[in-house]
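*Asks:* Mind looking over this structure? Questions follow.
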Amino acid sequence: MVQSSVLGFPRIGGQRELKKITEAYWSGKATVEELLAKGKELREHNWKLQQKAGVDIIPSNDFSYYDQVLDLSLLFNAIPERYTKFDLAPIDVLFAMGRGLQKKATETQAAVDVTALEMVKWFDSNYHYVRPTFSHSTEFKLNTAAGIKPVDEFNEAKALGVQTRPVILGPVSYLYLGKADKDSLDLEPISLLPKILPVYKELLQKLKEAGAEQVQIDEPVLVLDLPEAVQSKFKEAYDALVGADVPELILTTYFGDVRPNLKAIENLPVAGFHFDFVRVPEQLDEVASILKDGQTLSAGVVDGRNIWKTDFAKASAVVQKAIEKVGKDKVVVATSSSLLHTPVDLESETKLDAVIKDWFSFATQKLDEVVVIAKNVSGEDVSKQLEANAASIKARSESSITNDPKVQERLTTINEALATRKAAFPERLTEQKAKYNLPLFPTTTIGSFPQTKDIRINRNKFAKGQITAEEYEAFINKEIETVVRFQEEIGLDVLVHGEPERNDMVQYFGEQLNGFAFTTNGWVQSYGSRYVRPPIIVGDVSRPKAMTVKESVYAQSITSKPMKGMLTGPVTILRWSFPRDDVSGKIQALQLGLALRDEVNDLEGAGITVIQVDEPAIREGLPLRAGKERSDYLNWAAQSFRVATSGVENSTQIHSHFCYSDLDPNHIKALDADVVSIEFSKKDDPNYIQEFSEYPNHIGLGLFDIHSPRIPSKQEFVSRIEEILKVYPASKFWVNPDCGLKTRGWPEVKESLTNMVEAAKEFRAKY
């Protein structure tokens with residue numbers, strides 16, 4: 001009998017219960033006991049759901065109140081000293097590391113003011129992890145102040161009658177994905193391996209004592225280009241960890257091709273391996289060849305990253321091939337990765353078109369898929385499920401919903417001229433200086449302003465038909481005016497309208513484009529309590545009418561200052577949607593580029609001549625390995641942006657924005673935007689600024705962290721700008737936050753932006 005396995009399940013709850021209780025706790029409206037009780041309830045639901053579905057190997061320790069990598073940092077005492085000074089409870093230390101903390105002094109507690117650790121993309125997904133941060137003084141040990149999470153949750157499931165397989169990020173990946181703290185920049189995190197291995201060993205021993213038979217130990221860095229010095233660390237690590245006193249270890253990889261690093265793991269004494277055969281089915285032969293007698297092969301054939309139904313025939317064929325290689329008793333049918341990246345349950349979608357809905361599979365449905373495939377390759381009768389699945393796959397492939405001949409014809413018109421501005425940047429800059437007459441250190445924001453409760457209530461009322469379109473438009477215009485007047489009052493130079501009409505920077509556009517489908521409850525965790533509801537690209541994309549012109553024109557009409565039109569770029573819309581799996585990413589991005597070109601041209605025609613096209617996801621789409629696939633991606637990603645933005649006059653200023661990523665200036669240069677803004681506030685490495693010293697166009701390196709409620713002082717802004725100006729010329733530098741202000745409250749936004757503008761004014765006086 002071939003077993004079924006799931007690598008992880010969404011932690012957020014079917015109705016976003018985790019977000020609600022976490023934010024209630026942060027705001028003082030829920031106790032820590034209520035927070036912990038809700039977490040326990042969510043874990044129990046997930047375990048019971050998987051047990052009921054018939055999944056054989058059920059994960060534990062896949063739950064987190066914020067981020068699973070951050071959990072490990074807390075557990076292993078990798079806590080920078082600045083978070084240990086305030087006598088905080090363990091859960092509050094966790095949240096302070098994840099989002100920063102600023103509290104006024106009370107009679108019983110000193111004031112707290114700490115910034116968050118850096119948050120970066122989890123490989124090429126839209127999930128973000130909190131980056132482990134190490135120093136020479138880091139002392140690894142099991143931090144048992146709040147228990148031992150992997151052991152406690154294993155025992156919790158065991159008490160419910162559910163035998164689970166704990167999930168832990170492996171030591172090589174944990175260190176390699178971390179960074180040196182600002183006081184230890186000469187430290188190579190991987191050099192800490194000998195210090196951390198005894199702590200891993202102790203944790204594994206405690207899991208064995210609790211009754212764990214296997215542990216899923218994730219080493220996803222194996223899909224990256226690893227230096228030989230890092231490759232050699234796997235043998236060192238697993239020779240030290242494996243033994244009779246610890247559970248069996250299943251070394252787990254996902255998101256890519258392991259073959260270039262195969263030598264690093266071919267002789268490891270682990271009980272088995274997991275590989276992603278959704279992303280790289282062609283690696284099966286080579287990875288199977290390294291298995292020794294007794295080692296199992298976990299075959300990731302159900303996509304943990306997308307929402308399309310698994311083709312049972314194709315997936316079963318892959319598993320059957322694995323069985324032929326290593327034997328039926330040594331193969332496990334599994335999800336390709338954790339299901340963290342998919343919505344919880346398709347059954348909660350009551351408004352989806354029935355035809356389209358039949359093409360989808362969310363996390364709950366994927367449980368059934370791994371079970372059916374396992375039964376099928378084991379010889380059990382699942383003919384009804386196979387027939388229904390085949391019919392669904394066939395219907396989608398033949399549907400007219402996916403094909404628009406006009407869009408396909410327009411794609412053929414794209415050439416280099418269409419994707420090139422009328423003049424090079426120096427000539428454009430001359431015209432833009434004459435037109436806008438901006439001061440040195442021009443100030444702006446990235447786009448969104450706080451999405452208040454009042455905004456959400458009125459948007460909901462409009463969606464339900466409780467207020468008219470005229471009433472809703474009047475409300476939105478009032479919100480826009482509030483944002484504009486505030487920006488004028490504090491002296492910002494280039495304004496935004498605040499985006500009160502937008503629910504999400506991708507969904508808002510997807511809802512107005514042909515070729516998209518939408519969910520009502522298809523939430524996925526992006527980071528912490530930030531969840532997104534990605535649109536689904538189901539067919540060829542086009543723009544039937546203008547999407548943003550009305551609000552931008554109104555905003556410009558009430559101010560004499562330049563007003564930015566705000567759009568989300570083609571690659572970001574693609575990356576932050578669930579994409580089609582039947583056509584290439586390049587085709588989808590270029591279709592989006594053409595649709596956005598129409599919008600950019602309409603904005604310019606309506607008098608909006610500063611236009612920002614955000615591409616925060618362009619880095620995350622970069623293939624994980626160097627080579628032709630990566631260079632091809634960079635070419636079509638930049639081309640799709642230029643297709644969108646190259647139809648304007650020289651005097652129209654094109655901006656773009658990037659966040660959550662380590663960026664190569666050459667990637668940005670290829671976009672040929674006039675001004676770019678980049679998340680920067682949590683970058684501690686001075687070399688990162690140096691990389692942009694030769695960037696030819698204008699740039700704004702983000703000066704404060706919008707993911708944290710913490711308010712930076714004017715002096716903090718001044719110090720940050722001084723550091724940047726040691727490397728980057730004042731004549732090209734813009735002053736702005738890291739990202740949009742949607743998730744922040746008005747009081748912190750007002751104070752932070754006021755301090756930022758005052759700092760810019762101080763530098764104008766100096767220069």
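Any Cβ shown, glycine's included, is placed from N, Cα and C.
Dumping what Swiss-Prot says about this protein:
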{"type": "ACT_SITE", "residues": "His707", "note": "active site, proton donor"}
{"type": "BINDING", "residues": "Lys19, Asn126, Asp504, Tyr527, Arg530, Tyr531, Trp576", "note": "5-methyltetrahydropteroyltri-L-glutamate binding site"}
{"type": "BINDING", "residues": "Ile446, Gly447, Ser448, Glu499, Asp614", "note": "L-methionine binding site"}
{"type": "BINDING", "residues": "Ile446, Gly447, Ser448, Glu499, Asp614", "note": "L-homocysteine binding site"}
{"type": "MUTAGEN", "residues": "Lys103 to Tyr, Ala or Thr", "note": "No effect on catalytic activity; when associated with A-104 and A-107, or with T-104 and T-107, or with Y-104 and Y-107"}
{"type": "MUTAGEN", "residues": "Lys104 to Tyr, Ala or Thr", "note": "No effect on catalytic activity; when associated with A-103 and A-107, or with T-103 and T-107, or with Y-103 and Y-107"}
{"type": "MUTAGEN", "residues": "Glu107 to Tyr, Ala or Thr", "note": "No effect on catalytic activity; when associated with A-103 and A-104, or with T-103 and T-104, or with Y-103 and Y-104"}
{"type": "MUTAGEN", "residues": "Lys121 to Ala", "note": "Less than 5% of the catalytic activity of the wild-type"}
{"type": "MUTAGEN", "residues": "Gln451 to Ala", "note": "Less than 5% of the catalytic activity of the wild-type"}
{"type": "MUTAGEN", "residues": "Arg456 to Ala", "note": "38% of the catalytic activity of the wild-type"}
{"type": "MUTAGEN", "residues": "Arg459 to Ala", "note": "Less than 5% of the catalytic activity of the wild-type"}
{"type": "MUTAGEN", "residues": "Tyr660 to Phe", "note": "No effect on catalytic activity"}
{"type": "MUTAGEN", "residues": "Tyr660 to Ala or Gln", "note": "Loss of catalytic activity"}
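Mind mapping these onto the model and telling me what they sit next to?
*Replies:* Long-range Cβ neighbours of His707 (active site, proton donor) (same chain, at least 6 residues apart, Cβ-Cβ under 8 Å): Arg99, Gly100, Ala116, Met119, Tyr527, Gly528, Arg530, Asp738, Cys739, Thr743.
Note on Asp504 (5-methyltetrahydropteroyltri-L-glutamate binding site): other Cβ atoms within 10 Å of its Cβ, all shown chains, come to 18.
Its Cβ placed at the centre, Ile446 (L-methionine binding site) has 25 other Cβ atoms within 10 Å.
In the shown protein chains, 24 other C-beta atoms lie within 10 A of the C-beta of Asp614 (L-methionine binding site).
When secondary structure is read from DSSP and collapsed to three states, Lys103 (mutagenesis position) falls in the strand class.
Long-range C-beta contacts of Lys104 (mutagenesis position), restricted to its own chain and to partners at least six residues apart, with a cutoff below 8 Å, comprise Ala111.
For Glu107 (mutagenesis position), the Cβ neighbour count at a 10 Å cut-off comes to 4, with all displayed protein chains included.
Other Cβ atoms within 10 Å of the Cβ of Lys121 (mutagenesis position) number 21 in total over all chains.
DSSP classifies Gln451 (mutagenesis position) as coil under the three-state reduction.
Taken residue by residue with DSSP, Arg456 (mutagenesis position) is part of a helix.
There are 19 other Cβ atoms within 10 Å of the Cβ belonging to Arg459 (mutagenesis position).
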*Asks:* Have a look at the recorded positions Lys19, Glu107, Asn126, Arg456 and say which one has the shortest Cα distance to Gly447 (L-methionine binding site).
*Replies:* Arg456
*Asks:* Given the recorded L-homocysteine site (Ile446, Gly447, Ser448, Glu499, Asp614), which additional residues of the same chain have their Cβ within 8 Å of the Cβ centre, ordered by sequence?
*Replies:* Thr445, Val496, Met505, Met566, Gln612, His657, Cys739, Gly740, Leu741, Lys742
*Asks:* Suppose we draw a 10 Å sphere around the Cβ of Lys19 (5-methyltetrahydropteroyltri-L-glutamate binding site). How many other Cβ atoms does it contain, all chains included?
*Replies:* 17
*Asks:* For the L-homocysteine site made of Ile446, Gly447, Ser448, Glu499, Asp614, how many Å separate the two farthest Cα atoms?
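*Replies:* That value is 14 Å for the farthest Cα pair.
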*Asks:* Is any of the recorded positions Lys103, Lys121, Tyr531 within 10 Å of Asp614 (L-methionine binding site) (Cα-Cα), and if so, which, in sequence order?
*Replies:* none
*Asks:* Using DSSP, would you call Lys121 (mutagenesis position) helix, strand or coil?
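*Replies:* Reduced to three states, the DSSP call for Lys121 (mutagenesis position) is strand.
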*Asks:* What does DSSP call Glu499 (L-methionine binding site) in the simple three-state scheme?
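*Replies:* Where Glu499 (L-methionine binding site) sits, the three-state DSSP reduction gives coil.
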*Asks:* Distance check, please: Cα of Arg459 (mutagenesis position) against Cα of Asp504 (5-methyltetrahydropteroyltri-L-glutamate binding site), rounded to an integer number of angstrom.
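*Replies:* Roughly 12 Å, rounded to the nearest whole number.
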